[in-house]
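J.: Straight from Swiss-Prot, here's the annotation block:
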BINDING   E155, E194, H197, E296  Fe cation 1 binding site
BINDING   E194, E245, E296, H299  Fe cation 2 binding site
MUTAGEN   C99 to S  Loss of oxidative inactivation and stimulation by pyruvate, but can be activated by succinate
Amino acid sequence: MKNVLVRSAARALLGGGGRSYYRQLSTAAIVEQRHQHGGGAFGSFHLRRMSTLPEVKDQHSEEKKNEVNGTSNAVVTSYWGITRPKVRREDGTEWPWNCFMPWDSYHSDVSIDVTKHHTPKSLTDKVAFRAVKFLRVLSDIYFKERYGCHAMMLETIAAVPGMVGGMLLHLKSLRKFQHSGGWIKALLEEAENERMHLMTMVELVKPSWHERLLIFTAQGVFFNAFFVFYLLSPKAAHRFVGYLEEEAVISYTQHLNAIESGKVENVPAPAIAIDYWRLPKDATLKDVVTVIRADEAHHRDVNHFASDIHHQGKELKEAPAPIGYH
């Protein structure tokens, strides 16, 4: 065994590694001690463990190095198991939108009656109707025949009531431990639908800086005012929105007339509109305005229906919510 130790020391010194020499020397000593105690198998196992420790450390350091080098190109959200599903259109092409999925798209019911009007009866109805008419006069004075900008401003405001109503019903449901009858979902769907109208209009109209400032101011004022309004009287608030949607239908009808008369160019429909409303590939602005007008008519009916429920002295949860009713 002494000869083994001498040969090991010589190999280590010739290999130029004093550090390796001590490692091999200590390993050989351990083997000798184990063999003397009759533990040959365990000694060989210990030799293997001792000899691979530096390699394990090197392997771990290499893995860490690779991880550091790879983090710059890695998607952070994948760490949490959140990855974008591979979604495709019906024709097999890749779905390009993150803001909505194919199952969120739909065919708008353009057969809806766009001429319906709720005749004001009660005091709250008349106040709501007059308030909307006053706002309509102001918007007509400012935008005149700039239908695209008018629609963009309208959608910025119209997307607020559904969010406010849905949020307050959500808080009420949590506070009173009660179901909403589906009305939270219905109102939030309305808000999302109005937002998609706006995203479509932004593809067609590029607002100027002063129009952006006006939208920013109007949205801030309207959100807070409608929040208080809904707290005080949901009945009047829904009636107000119903009349607001009636005016939206009128505005889009005027927009359609301008397209048909040639005052407004009938440009190709944006790609987002084609996918959201499942329009044909050759759809035009006229098709987009037509489906948006139909959506507004549906919102009109939903909000007048909600106000009627309150007028009967009932809560919204007592009537079926029009879920999926764009």
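Counting begins at 1 with the first residue displayed.
Every residue gets a Cβ built from N, Cα and C, even glycine.
If you look for the noted substitutions, you won't find them, since the model keeps the original residues.
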J.: Tell me the Cβ neighbour count for E296 (Fe cation 1 binding site), meaning other Cβ atoms within 10 Å of its Cβ, over all protein chains shown.
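T.: If we count other Cβ atoms within 10 Å of E296 (Fe cation 1 binding site), we arrive at 28.
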J.: How many Å separate the Cα atoms of H299 (Fe cation 2 binding site) and E155 (Fe cation 1 binding site)?
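T.: Per the Cα atoms, H299 (Fe cation 2 binding site) and E155 (Fe cation 1 binding site) stand 12 Å apart.
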J.: By the count of other Cβ atoms within 10 Å, pick out the sparsest of the binding-site residues E155, E194, E245.
T.: E155
J.: What's the number of neighbouring CB atoms sitting within 10 A of the CB on H299 (Fe cation 2 binding site)?
T.: 28
J.: Cβ distance under 8 Å to C99 (mutagenesis position), same chain, sequence separation 6 or more: which residues?
T.: M196, M199
